[in-house]
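S.K.: Structure incoming, see below.
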Amino acid sequence: MVPVVALVGRPNVGKSTLFNRLTRTRDALVADFPGLTRDRKYGRAEIEGREFICIDTGGIDGTEDGVETRMAEQSLLAIEEADVVLFMVDARAGLMPADEAIAKHLRSREKPTFLVANKTDGLDPDQAVVDFYSLGLGEIYPIAASHGRGVLSLLEHVLLPWMEDLAPQEEVDEDAEYWAQFEAEENGEEEEEDDFDPQSLPIKLAIVGRPNVGKSTLTNRILGEERVVVYDMPGTTRDSIYIPMERDGREYVLIDTAGVRKRGKITDAVEKFSVIKTLQAIEDANVVMLVIDAREGISDQDLSLLGFILNSGRSLVIVVNKWDGLSQEVKEQVKETLDFRLGFIDFARVHFISALHGSGVGNLFESVREAYDSSTRRVGTSMLTRIMTMAVEDHQPPLVRGRRVKLKYAHAGGYNPPIVVIHGNQVKDLPDSYKRYLMNYFRKSLDVMGSPIRIQFKEGENPYANKRNTLTPTQMRKRKRLMKHIKKNK
């Protein structure tokens with residue numbers, strides 16, 4: 001088994017900074033105020049070629065109420081999952097009562113625990129860590145995570161001895177970030193191969209929406225465990241959380257994202273960075289579930305987020321949450337509003353669910369698989385050209401400057417989303433209405449559902465364009481005689 005290392009401690013002691021340092025990413029949000037990390041987050045790290053899984057957790061200080069209580073529960077769950085615990089303290093702040101409470105809990109769990117004193121830059125390390133020996137956790141490892149000082153020594157003295165006793169593991173099945181990056185790279189490489197099998201890869205599924213529409217509740221309902229902090233306050237998820245799972249024999253990487261709100265309401269840099277990571281999660285996903293609050297209806301921000309999903313070319317499933325408890329009259333009004341405002345998204349399935357009670361959730365994955373299969377289906381050049389020919393026979397292209405636009409052949413230009421490349425003459429002059437006609441014709445003929453389809457046009461090149469033949473001496477003499485004759489008859 002690959003070792004699992006949990007970073008625990010009070011809020012704002014530098015756990016996320018060390019997490020980013022170990023995983024060589026910026027996957028954990030970092031800012032100078034307590035309570036920023038709310039869920040436990042997994043990342044892949046290695047030392048001297050040996051891999052381990054690092055878990056970043058929310059802080060525990062013993063004064064939690066509301067959502068902070070749930071953050072503390074996530075931290076305690078991370079301790080149970082871990083093989084090794086790095087207990088981090090703040091050397092600048094000194095020993096705090098919360099540090100003593102955490103140390104007491106760690107001793108009761110009998111987990112291998114190592115005490116790490118962070119923020120020792122500018123201090124005498126030996127003097128700064130003296131008070132922490134009273135915690136009774138043995139040797140103290142002073143580091144400055146923000147600058148990387150002492151981190152390598154920590155790895156060599158703490159983690160490497162543990163990993164030398166473990167055989168390298170070839171398959172990592174719990175590290176979601178590893179899955180996401182590895183499969184994205186593998187997807188990009190294998191798409192160029194004829195024997196590419198999209199069914200062999202996990203489906204990366206992002207759950208997005210405005211704050212407090214029930215994304216994390218839906219994630220937990222799907223997983224069957226309280227994996228993501230859920231609390232009735234907008235913005236309790238600030239990071240994008242990658243979670244591997246399996247359902248009906250198919251593997252998935254579930255991405256629970258931070259809520260995206262109106263730009264004017266994004267008041268601090270942390271939330272702006274969370275929005276960026278949400279948009280990056282959409283780019284990384286194969287299929288996106290857009291969660292909409294049935295009680296609040298379609299907002300401009302929902303449409304803005306929908307536009308980003310479409311521009312990214314991602315497959316889409318629309319989920320209308322909080323459907324329970326609504327009267328039949330209100331439900332009809334919501335459906336009419338959806339038809340009116342989302343009429344241009346005719347390819348996406350719409351599901352009405354209650355994530356809290358689980359009604360309608362079981363049917364979501366049928367649409368997810370349908371959308372993924374549509375976006376990754378391989379179609380040959382002969383089939384695409386035949387469909388294009390049928391479309392032209394049913395409805396001829398318009399005349400452009402007195403000449404009919406000629407479409408010659410079509411072939412696949414990419415997948416996820418499906419791209420059809422059409423070659424012909426004067427295709428750049430085709431009106432948008434005819435391009436939409438072709439797109440809809442291909443969608444109907446290929447039975448593409450849940451995924452956008454894109455059509456690109458390539459103009460046939462004239463090999464003689466901008467070229468002039470040089471005249472032979474005989475042709476030059478004829479040309480001169482002709483020019484004389486023309487001048488003489490003027």
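All residue numbers here begin at 1 and follow the chain in the order shown.
Using N, Cα and C of the backbone, Cβ positions are placed for all residues, glycine too.
Here Swiss-Prot flags 209-216, 256-260, 321-324 as GTP 2 binding site, drawing on sequence analysis. As annotated by Swiss-Prot, domain 'EngA-type G 1' applies to 3-166. Swiss-Prot lists 203-376 with the feature domain 'EngA-type G 2'. Annotated domain 'KH-like' per Swiss-Prot: 377-461, in sequence order. Experimental mutagenesis is annotated in Swiss-Prot for Lys15 to Ala, with the remark: Complements a disruption mutant, KM for GTP 695 uM. Ser16 to Ala appears in Swiss-Prot as a published mutagenesis result, with the remark: Does not complement a disruption mutant, KM for GTP 4.9 mM. Decreased GTPase activity, no stimulation by YihI. In Swiss-Prot, the entry for mutagenesis Asn118 to Asp states: Complements a disruption mutant at 42 degrees Celsius, very poor complementation at 30 degrees Celsius. Reduces affinity for the 50S ribosomal subunit at 30 degrees Celsius. RelA suppresses this point mutation at 30 degrees Celsius. The structure shown retains the original residue. According to Swiss-Prot, the experimentally introduced change Asn118 to Asp is described as follows: Does not complement a disruption mutant at 42 degrees Celsius, diminished association with 50S ribosomal subunits; when associated with D-321. Quoting Swiss-Prot on the mutagenesis of Lys215 to Ala: Does not complement a disruption mutant, KM for GTP 6.7 mM. For the mutagenesis result Asn321 to Asp, the note given in Swiss-Prot is Complements a disruption mutant at 42 degrees Celsius, no complementation at 30 degrees Celsius. Greatly reduces affinity for the 50S ribosomal subunit at 30 degrees Celsius. RelA suppresses this point mutation at 30 degrees Celsius. Gly414 to Arg appears in Swiss-Prot as a published mutagenesis result, with the remark: Does not complement rrmJ deletion, complements der disruption at 42 degrees Celsius. Annotation of the mutagenesis experiment Gly424 to Asp in Swiss-Prot: Does not complement rrmJ deletion, nor the der disruption at 42 degrees Celsius. One entry in Swiss-Prot concerns the mutagenesis experiment Asn469 to Lys. Its note says: Does not complement rrmJ deletion, complements der disruption at 42 degrees Celsius.
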S.K.: So which of the recorded positions is most packed in, judged by how many other Cβ atoms lie within 10 Å of its Cβ, out of Gly209, Gly414, Gly424?
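M.R.: The largest 10 Å Cβ neighbour count belongs to Gly209.
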S.K.: Check the Cα-Cα distances from Gly414 (mutagenesis position) to the recorded positions Asn212, Lys215, Asn469 and tell me which is shortest.
M.R.: Lys215
S.K.: Distance between Trp323 (GTP 2 binding site) and Gly424 (mutagenesis position) at the Cα atoms, whole Å?
M.R.: 49
S.K.: Give me the mean pLDDT over the domain 'EngA-type G 1' (3-166), rounded to a whole number.
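M.R.: Summing pLDDT over the domain 'EngA-type G 1' (3-166) and dividing by its length gives 78.
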S.K.: Cα distance, Lys215 (mutagenesis position) to Asn321 (mutagenesis position), nearest Å?
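M.R.: With distance taken Cα to Cα, Lys215 (mutagenesis position) is 9 Å from Asn321 (mutagenesis position).
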S.K.: I'm trying to understand the geometry here, so how far is the Cα atom of Gly424 (mutagenesis position) from the Cα atom of Asn469 (mutagenesis position), in Å to the nearest whole number?
M.R.: 26
S.K.: Let me know how many other Cβ atoms fall within 10 Å of the Cβ of Asn118 (mutagenesis position).
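M.R.: Neighbour count, Cβ to Cβ under the 10 Å cut-off: 25.
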S.K.: With H, G and I counted as helix, E and B as strand and the rest as coil, say where DSSP puts Lys15 (mutagenesis position).
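M.R.: Note: Lys15 (mutagenesis position) is helical by DSSP.
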S.K.: To the nearest whole angstrom, state the Cα distance for the pair Asn469 (mutagenesis position) and Lys15 (mutagenesis position).
M.R.: 73
S.K.: Find, for the listed recorded positions Asn212, Asn321, Asn469, the residue with the lowest Cβ contact count at a 10 Å cut-off, counting only other Cβ atoms.
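M.R.: Looking at the recorded positions Asn212, Asn321, Asn469, the Cβ with the fewest others within 10 Å is that of Asn469.
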S.K.: When you rank Lys15, Ser16, Asn118 by Cα distance to Asn212 (GTP 2 binding site), which of the mutagenesis positions ends up on top as the closest?
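M.R.: That would be Ser16, the closest of Lys15, Ser16, Asn118 to Asn212 (GTP 2 binding site).
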S.K.: Please count the residues of the domain 'KH-like' (377-461) that DSSP assigns to helix (H, G, I), strand (E, B) and coil.
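M.R.: For that range the per-state counts are 32 helix, 26 strand, 27 coil.
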S.K.: Return only the integer: C-alpha distance in Å from Ser16 (mutagenesis position) to Lys215 (mutagenesis position).
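M.R.: Cα-Cα distance, Ser16 (mutagenesis position) to Lys215 (mutagenesis position): 23 Å.
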S.K.: Taking just the CA atoms, what is the gap between Asn118 (mutagenesis position) and Lys15 (mutagenesis position) in Å?
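M.R.: Asn118 (mutagenesis position) and Lys15 (mutagenesis position) have their Cα atoms 9 Å apart.
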